[in-house]
Amino acid sequence: MATAPRSLDTISLCSTVSSCPDRNGFYGGFQRTDKPKEPLSKAQIIAREKKWLYMIDNWSIYMSKNYKKIRDRCRKGIPKSVRPKAWFYLSGAYLLKKKNPNVYNELLEKPGNPTTIEEIKKDKHRQFPFHEMFLDEQKVGQIELFNVLKAYSIYNPKVGFCQAQAPIAAFLLMHLPAEDAFWVFVSVCDVYLQDYFIPGLEVIQNDAGILEGLLKKTCPPVYRHLQKHKVEPLLYMTDWFLCAMTRTLPWETLLRVWDCFLAEGIRVIFKVALVIIGASLSRHKVRKTCTGLCETLAVLRSPEEHIVEEEFIINNMMRLNLRVEDFQIEHTRQKARRAKQKAQQEAESSGSGNGHRRNMPTL
């Protein structure tokens, strides 16, 4: 990740950087791709676009009476030309914008918290530094990213600004006008990733326990390996979940995952995580070479290229034998476990005689 603003001249010194952007606007970095995308026929593309446009024109009917059709079409992949509008509707951002006319521009007129503003200024250049929108401070990407993050910090002062939000906002700005991106961002932060960015990160810790429980169900050998070497979920999944995979997956895979994520919610991120973990450590030969915590983390943090390919992730995500009830059961179990831990900590603190209450561990 970059630590200072870079121009194209600066980053061109790196051997992984091209003088021409790829079809998605990347000059370099792991999300650049020079592989040709398998083309659909023009007739197929037009047919899909028409289906989506009709569905969006009748959105409330589909959401109330035929949501399964929306979900299935998202899993198949949203046509590129329709994706911005589809995400705007899938996330519910179109309703937020309708209920809050002119709010985004009004937020931009406000000064904001000085400390938060400085944090945003320091962080904005670090997002997708190899993408044409974010190459330097004068590019529209960095300007709009600052505006969206500043506006949100004022809109939801309870959360303010968290560094993990920045790649999500930048990712959305690559697809949507700034005001629309802001409202999708609000929906993602306040609904899809609700309470993820509150200081203490208690929700992400709870979800780490849920992920561990689901891994035990879906891939017992891998679960046992992680337990044996004391590989805690927070050591490898925090960035995946907090950034909603935006800093983890190749570009085409990320787009497909977000098509599903905005239709089905956080369960999609759980499933993608389970696919990566399971596929990375499913072979006995690989587990045998992972003789400790560090070796195992290295495998999980740098999955093989084929594991994060678009079709592999999507197909294996759909094959996971997980019901909504499985997530609910694990959520209830983790909630009870954390309540018990909290009670024990309070009891220990009370018994120590100094009245000190231990805080939940933070990241």
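Cβ coordinates are placed from backbone N, Cα and C, and glycine is handled just like the others.
Modelled residues match the original; the substitutions are not represented.
Annotation comment: Swiss-Prot describes 77-265 as domain 'Rab-GAP TBC'.
In this structure, Met133 (mutagenesis position) is part of a helix by DSSP. Counting only residues at least six positions away in the same chain, the Cβ atoms of Gly25, Lys139, Val140, Gly141, Gln142, Ala170, Leu173, Met174 sit under 8 Å from the Cβ of Met133 (mutagenesis position). One mutagenesis experiment named in Swiss-Prot is Met133 to Lys, and its note says Seamless tube overgrowth at terminal cell tip branches.
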The domain 'Rab-GAP TBC' (77-265): mean pLDDT? 96
